[in-house]
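In what follows, a single structure is set out as structure tokens and then discussed.
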Amino acid sequence: MDSNTVSSFQVDCFLWHVRKQVVDQELGDAPFLDRLRRDQKSLRGRGSTLGLNIEAATRVGKQIVERILKEESDEALKMTIASAPASRYLTDMTIEELSRDWFMLMPKQKVEGPLCIRIDQAIMDKNIMLKANFSVIFDRLETLILLRAFTEEGAIVGEISPLPSLPGHTIEDVKNAIGVLIGGLEWNDNTVRVSKTLQRFAWGSSNENGRPPLTPKQKRKMARTVRSKVRRDKMAD
């Protein structure tokens with residue numbers, strides 16, 4: 001087994017332990033906790049593959065990090081921090097759109113993972129645009145702050161927001177929630193578009209028709225919805 005592979009795992013285990021202490025002291029935000037959860041799963045898998053005990057690896061990782069820090073100069077640390085990537089905050093919505101209260105005539109609420117989806121089922125035959133405010137790192141969506149669905153008249157008819165009780169979410173959580181919101185709005189013959197900014201950083205591309213590519217799971221779900229609606233329409237006739 002390559003020694004660098006082992007030492008990398010040991011250091012990762014110790015750094016995860018340090019980050020866990022930050023969360024335990026309630027000093028970490030939602031993206032921090034999200035990465036912590038994902039890295040925990042990754043470390044368990046790597047430990048199993050390498051045949052290494054995580055607790056023992058953490059202790060050795062601590063020794064490696066302490067040795068490096070003892071040799072690290074303040075100037076080198078400043079240069080490392082300066083070159084580290086920083087997340088950006090992107091805004092589709094204005095402050096007014098972000099903070100505006102809205103009401104639903106026929107409310108429907110669904111929890112999809114760590115995200116809450118709200119839809120006004122009374123809205124029919126409208127052109128709707130999905131806008132979002134979110135942070136980006138490495139040109140990918142990092143954390144969703146808030147997503148809202150707007151009619152051409154500016155009315156809010158849907159929303160996706162993180163659940164305070166379940167902090168942390170992945171980009172896949174966001175895309176799945178958007179698929180559910182689109183399906184719910186299209187049920188009532190609304191035409192839904194997604195902002196180019198959100199398409200670019202969530203899916204890595206933007207389509208002129210404003211529709212992001214759906215996952216196979218979302219396609220199957222929407223197909224079942226369409227078949228169910230067709231059967232209901234036939235029964236009504």
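Just so you know, glycine gets a Cβ as well, placed from its N, Cα and C.
Nothing has been swapped: the model has the original residues at all the noted spots.
In Swiss-Prot, a published natural variant is listed as V23 to A, annotated In strain: Isolate MA20, Isolate MA20a. According to Swiss-Prot, the natural variant I81 to M carries this note: In strain: Isolate MA12, Isolate MA12a, Isolate MA12b, isolate MA20, isolate MA20a, Isolate MA20b, Isolate MA20d. A natural variant is reported in Swiss-Prot for this position, F103 to L, and the note states: In strain: Isolate MA20b, Isolate MA20d and Isolate MA20c.
A simple way to gauge crowding: the CB of F103 (variant position) has 8 other CB atoms within 10 angstroms, across all the protein chains here. For V23 (variant position), the same-chain residues that are 6 or more apart in sequence and have a Cβ closer than 8 Å to its Cβ are F32, L33, L36.
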